[in-house]
Amino acid sequence: MTTGNGDAPVIKNAHSDIDSTNKTLLKSDALYKYVLDTTVLPREPECMRDLRLITDKHQWGFMQSSADEAQLLGMLLKMAGAKRTIEVGVFTGYSLLATALALPEDGKVVAIDPDRESYEIGRPFLEKAGVAHKVDFREGKGLEKLDELLAEEAAAGREAAFDFAFVDADKPNYVKYHEQLLQLVRVGGHIVYDNTLWAGTVALPPDTPLSDLDRRFSVAIRDLNSRLAADPRIDVCQLAIADGITICRRLV
């Protein structure tokens, strides 16, 4: 749950009465623990576990992707046979590490985030896992860096040559990211958006008291969800995993 534009320091104190540290929308803590203990944590690579535990102690650790979400991300990448990928919103790199581990030896992930300091926390784990060579980290705001990437691809004579993209960044810009990524990800490729249920606020009545940040992000996510549902350029599937994940497959 990263912002991608440097909003991280203010988020934790800007939430409404929402438990932003809760990594699941499941109503049963026991059921979520069962999922984690049965099929997720026993298969979590040691390097990912170590990074997750260190990030949990970070003052913004609640922004970290959940272990079951990271497992799903790795599975999607392998099922898609992805080789060239994009990640918008990195934080300490837990989901980035999951991506790098899932990619083939010659795979590459362009990772974009304005917060290099947080990325540096996770970089030693990428190196220890032997996958740092797969990561092309680009410090800066998501929209600007994606525009630069579009220009680079055009200069190299490549059009829509990425296989996969994962977005966990500033929610008000998700709709703009979608248009950029549709130009970067190939037909048949996938774009995955995180936090598409925003702690359940998307289903609350309009007059529900919310903090300014939660209202702004919830409105942005509802707008995204409506647009994705009506977008004829993609297949779309929304899952109630973690804080909501939406998987898009480009059709045209």
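Each position is counted from 1, following the chain as shown.
Each Cβ is built from the backbone N, Cα and C atoms, and glycine gets one as well.
A quick note: this is a predicted structure, and the numbers were derived from the prediction, not measured.
Under the heading S-adenosyl-L-methionine binding site, Swiss-Prot lists Ser65, Glu87, Gly89, Val90, Ser95, Asp113, Asp170, citing sequence analysis as support.
Residues or ranges marked as divalent metal cation binding site in Swiss-Prot: Asp168, Asp194, Asn195. A sphere of 10 angstroms centred on the C-beta of Asn195 (mutagenesis position) encloses 26 other C-beta atoms. Mapped onto three states, the DSSP output places Asn195 (mutagenesis position) in coil.
Other Cβ atoms within 10 Å of the Cβ of Glu69 (mutagenesis position) number 27 in total over all chains. In Swiss-Prot, a published mutagenesis experiment is listed as Glu69 to Leu, annotated 14% loss of activity.
While the structure shown retains the original residue, Swiss-Prot records the mutagenesis experiment Asp168 to Leu with this note: Total loss of activity.
Swiss-Prot lists Asp194 to Leu among its mutagenesis entries, and the accompanying note reads: Total loss of activity.
In Swiss-Prot, a published mutagenesis experiment is listed as Asn195 to Leu, annotated Total loss of activity.
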Response to the item:
One should report the C-alpha separation between Asp113 (S-adenosyl-L-methionine binding site) and Asp168 (mutagenesis position), rounded to whole angstrom, as 10
Fill in: Fewest other Cβ within 10 angstroms of its own Cβ, chosen from the recorded positions Asp113, Asp168, Asp170, Asp194
Asp170
Worksheet entry | Those binding-site residues, out of Ser65, Glu87, Val90, Ser95, that come within 10 angstroms of Asp194 (mutagenesis position) at the Cα | Ser65
